[in-house]
Amino acid sequence: MRGPPAWPLRLLEPPSPAEPGRLLPVACVWAAASRVPGSLSPFTGLRPARLWGAGPALLWGVGAARRWRSGCRGGGPGASRGVLGLARLLGLWARGPGSCRCGAFAGPGAPRLPRARFPGGPAAAAWAGDEAWRRGPAAPPGDKGRLRPAAAGLPEARKLLGLAYPERRRLAAAVGFLTMSSVISMSAPFFLGKIIDVIYTNPTVDYSDNLTRLCLGLSAVFLCGAAANAIRVYLMQTSGQRIVNRLRTSLFSSILRQEVAFFDKTRTGELINRLSSDTALLGRSVTENLSDGLRAGAQASVGISMMFFVSPNLATFVLSVVPPVSIIAVIYGRYLRKLTKVTQDSLAQATQLAEERIGNVRTVRAFGKEMTEIEKYASKVDHVMQLARKEAFARAGFFGATGLSGNLIVLSVLYKGGLLMGSAHMTVGELSSFLMYAFWVGISIGGLSSFYSELMKGLGAGGRLWELLEREPKLPFNEGVILNEKSFQGALEFKNVHFAYPARPEVPIFQDFSLSIPSGSVTALVGPSGSGKSTVLSLLLRLYDPASGTISLDGHDIRQLNPVWLRSKIGTVSQEPILFSCSIAENIAYGADDPSSVTAEEIQRVAEVANAVAFIRNFPQGFNTVVGEKGVLLSGGQKQRIAIARALLKNPKILLLDEATSALDAENEYLVQEALDRLMDGRTVLVIAHRLSTIKNANMVAVLDQGKITEYGKHEELLSKPNGIYRKLMNKQSFISA
């Protein structure tokens, strides 16, 4: 799948912060002008007119107009007539239809995100598995797998908008309705100005019939604009929800595709924070913010254009202050973007601490460390609060400065407009239209200011997300050779393998490790603790690749095989099986290639073979019993038998087994061992042995010590070596006698 073309997204692309001369930074001026009360300009009565009604607003506006006229010099006779016309305008505006300001301040509510599907189906692969356009370059050879900043490429804003490409038709329709509603809304000041001129220049003419018809016509037009605005909001909100859904699912898919070494170095809490908090923050930038930002941008553009149409001189005078305010806006936006990234990093640390402590609450309770952990978490949250104070201080300074600039600009417009009226370069209707357009532009660019601020915060969080979305896993996910099923035997061989964990490259685990496991045989792997027995199983599953040497399956290097196919042929039962927080039936069905197609009869059959049916039927809900997080509601023996049933349902050719019967009581130990014996029948088995009976029944025993196989043979052969490591382990009673 190729990347999205740029043309449908340019309509949605915000101005770049690197171009201070463009429209966006003007938001600072008019946002503050529309928010900060106390201006003595007459047309600030437009705001109280909406709050208090026409009468008080009209009286207040007339009084302010008179105060303004008394301080105006050189206005001539036009000034007196102008302020009276302005007072009339305030009364008309206060009685105007409320739909004119529909949605000016109150944005749409936060959307609920639909539940994401697990990224395993064809639909997910279409956009998450094969989208080369959203991936960055491959990691360099020296990369250690940590999260790093995304590689330089497309601007992050365009990457963000690239997520909207599948919604291009809905967004294009929304932009069309947005244009319609904006044009209708922004045409009102022009026609109202013409009406004022008619009223002002012909006060004795009976114009009530014409005025009624005109107002009814404008009301119908406003209704059309309101309908278009409602459709625009619906289309933008539903599209935004889909975009966020796609973002979260794509991010989850990218996380699951990473190699295991990545998870060794990246904390789970950090990933959860990115999947929840960062996507929510970025989602607000795309959903709630994008719709209002587009509307505000369209209205601001039309409003500024009409200001130039009404009075180019006055519009040029007003916009001459844009460059210095733009510089302030750019500096503030960049600072806020960096601060947001640092804040999200700190929040991720707090989330990591909480996730780890809550997940291990039994250990915390056993050591009585509740208060200690509370203090640690409070310290992390306090650091987030300190960063929030910095953001609040920056926002206060920014909006305070731009608010002062906005009020000064309003005062300048009144002064300059009065001079133009006095010199007969403007009529009262034109000044009224200009002031109304300025008011609309102030509201619209106020929305753009908020949009810009939220966009910078979203991009700050987005930078963290692109690190994950663009990170290429070092091990292939679903690529490689698939062996012929008919000729597949399951013979395994390690040859001159050297390996160290990527998180600890200075500590070698294997040095010239070699081991051959014939097809259909049972090989017991024994050795002292920490000798690398569990690492052998990890290498066979290709969770890691060796630094040198080869691991082969039926003579094929497993690095050439498809990892998904390879793991589908291998079953595992670990010392401490991990179960999911769902029903017993769902945990058993997890071993199948397609869990949704597994029947209840198949689940019951493998449960019987695993000696699990008896205790399952004792539960009130039977196979529908929920086992709790990591199977915490089950005993060790019960979890072992469910894990064995899960492996039986998978029906693997190769079985990797880490015996864990030493922690079980005699009855559970017998039941688990009997189930394991059934599971091993007819398969190539590599077992980390803890039981003497398993070792005796194994075809071969391999003794692992200091990264090498030091002894290899049958139980009796190894026991006959008086100075051998195996004999020493037996003398220390390292194995269970049963």
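A Cβ is built for glycine as well, from the same backbone N, Cα and C atoms used for every other residue.
Just so you know, the substitutions we noted aren't modelled in this structure.
The biliverdin IXalpha binding site annotation in Swiss-Prot covers Thr402.
Within 10 Å of the C-beta atom of Gly530 (ATP binding site) sit 8 other C-beta atoms, taking all shown protein chains into account. Taken from Swiss-Prot, the feature ATP binding site applies to Gly530, Gly532, Lys533, Ser534, Thr535, supported by a large-scale study or a structure entry.
Residues near Asp658 (mutagenesis position) in space but far in sequence (CB under 8 A, at least 6 apart, same chain), listed by position: Lys533, Ser534, Leu537, Val573, Ser574, Gln575, Val687, Ile688. Per Swiss-Prot, Mg(2+) binding site is recorded for Ser534, Asp658, and the stated evidence type is experimental evidence.
What Swiss-Prot records for 492-731 is domain 'ABC transporter'.
According to Swiss-Prot, the experimentally introduced change Lys533 to Glu is described as follows: Increases hemoglobin biosynthetic process. The DSSP secondary structure for Lys533 (mutagenesis position) is helix.
What Swiss-Prot says about the mutagenesis result for Cys582 to Gly is this: Does not affect ATPase activity; when associated with S-215 and L-224. Activated by Zn (II) mesoporphyrin; when associated with S-215 and L-224. Spatially close to Cys582 (mutagenesis position) yet at least six residues away along the chain are Val626, Val627, judged by Cβ distances under 8 angstroms.
Classification of Ser635 (mutagenesis position) by DSSP places it in coil, neither helical nor stranded. Take the CB of Ser635 (mutagenesis position) and look out to 10 A: across all protein chains shown you find 13 other CB atoms. Among the sequence features in Swiss-Prot, the mutagenesis site Ser635 to Arg is noted as follows: Does not rescue hemoglobin and heme biosynthetic process.
A mutagenesis experiment is reported in Swiss-Prot for this position, Asp658 to Ala, and the note states: Does not rescue hemoglobin and heme biosynthetic process.
Taking only the Cα positions, the spacing between Gly530 (ATP binding site) and Ser635 (mutagenesis position) is 26 angstrom. Within 8 Å of the Cβ centroid of the ATP site, not counting the listed residues Gly530, Gly532, Lys533, Ser534, Thr535, the chain contributes Ile509, Gly527, Ser531, Val536, Leu704.
When secondary structure is read from DSSP and collapsed to three states, Asp658 (mutagenesis position) falls in the strand class.
Just so you know, of the recorded positions Gly532, Lys533, Ser534, Thr535, the Cβ with the fewest other Cβ atoms around it within 10 Å is the one at Ser534. When the alpha carbons of Gly532 (ATP binding site) and Ser635 (mutagenesis position) are compared, the span between them is 28 angstrom.
With respect to their backbone Cα atoms, Ser635 (mutagenesis position) and Thr535 (ATP binding site) stand 26 Å from each other. Along the domain 'ABC transporter' (492-731), the predicted structure has mean pLDDT 87.
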